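J.: A single structure is presented below for examination.
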Amino acid sequence: MRLESVAKFHSPKSPMMSDSPRATASDSLSGTDVMAAMGMAQSQAGFGMAAFCGKHELSQNDKQKAINYLMQFAHKVSGKYRGVAKLEGNTKAKVLQVLATFAYADYCRSAATPGARCRDCHGTGRAVDIAKTELWGRVVEKECGRCKGVGYSRMPASAAYRAVTMLIPNLTQPTWSRTVKPLYDALVVQCHKEESIADNILNAVTR
């Protein structure tokens with residue numbers, strides 16, 4: 001069973017998994033089985049489960065839990081980033097909270113996010129390769145150059161920068177780019193890593 005099945009399980013528009021045998025093991029899981037598997041996955045990959053469930057609007061509580069997990073991670077690695085490491089206690093905590101909140105919002109974006117769908121590929125992540133289409137006489141697709149194949153635009157890091165400057169007014173754009181933004185980017189990446197870990201664990205416990 002994969003994490004995407006959890007989202008379908010919680011969707012009222014999707015058929016619930018039942019006890020009747022189906023084509024795959026995850027399809028034959030009962031509601032009780034699914035909840036038990038989620039509990040096991042949460043005990044081993046709480047960050048990833050909270051991040052995913054919050055991302056798919058399954059729980060508002062999970063959104064806050066994911067941000068809290070991300071803040072803990074940010075505190076742990078902040079010493080590697082000069083622009084954050086030198087900050088005083090209260091200011092540092094507030095900056096990390098801002099970075100974690102914006103990073104999680106970026107992770108949550110998808111083609112379904114209002115205003116985020118790529119204008120070139122309309123959320124598919126694919127675009128027509130005009131040169132090869134003309135050369136071969138048939139439609140040839142390629143990865144969308146605008147969105148890099150994901151189907152949507154990322155949240156502009158400038159939004160996080162503006163929020164951080166409310167706490168650090170003298171933070172210049174170049175300094176942000178060199179000493180703070182790398183941490184912001186690392187937080188976004190960590191969300192995806194934790195989701196992948198949770199996905200693998202959930203798959204393992206439902207085999």
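Backbone N, Cα and C define each Cβ position, glycine as well.
This is the original sequence, none of the listed changes applied.
Copied straight from Swiss-Prot:
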type: BINDING; residues: CYS118, CYS121, CYS144, CYS147; note: Zn(2+) binding site
type: MUTAGEN; residues: GLU134 to Lys; note: Increased binding to QBE and increased suppressor activity
type: MUTAGEN; residues: VAL189 to Glu; note: Increased suppressor activity
type: MUTAGEN; residues: HIS192 to Tyr; note: Increased suppressor activity
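Walk me through the surroundings of each of these features.
T.: All protein chains considered, the CB of CYS121 (Zn(2+) binding site) has 22 other CB atoms within 10 Å.
Sequence-distant neighbours of GLU134 (mutagenesis position): no residue of the same chain at least 6 apart has a C-beta under 8 Å from its C-beta.
The DSSP secondary structure for VAL189 (mutagenesis position) is helix.
Shown in sequence order, TYR107 are the residues of the chain, 6+ apart in sequence, with a C-beta less than 8 angstroms from the C-beta of HIS192 (mutagenesis position).
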J.: If I take the alpha carbons of CYS144 (Zn(2+) binding site) and VAL189 (mutagenesis position), what is the distance between them in whole Å?
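T.: Approximately 21 Å lies between the Cα of CYS144 (Zn(2+) binding site) and that of VAL189 (mutagenesis position).
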J.: I'm trying to understand the geometry here, so how far is the Cα atom of CYS147 (Zn(2+) binding site) from the Cα atom of VAL189 (mutagenesis position), in Å to the nearest whole number?
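T.: Answer for this pair: 17 Å between alpha carbons.
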J.: Taking the Cβ of CYS144 (Zn(2+) binding site) as the centre, how many other Cβ atoms fall within a 10 Å radius?
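T.: Other Cβ atoms within 10 Å of CYS144 (Zn(2+) binding site): 21.
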J.: Going by DSSP, give the three-state secondary structure for GLU134 (mutagenesis position).
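T.: For GLU134 (mutagenesis position) - judged by DSSP and reduced to three states - the answer is helix.
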J.: Highest Cβ count within 10 Å among the recorded positions CYS118, VAL189: which residue is it?
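T.: Result for the most crowded candidate: CYS118.
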J.: Quick check for the class: what is the C-alpha distance, in angstrom and rounded, between VAL189 (mutagenesis position) and CYS118 (Zn(2+) binding site)?
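T.: About 21 Å separates the two Cα atoms.
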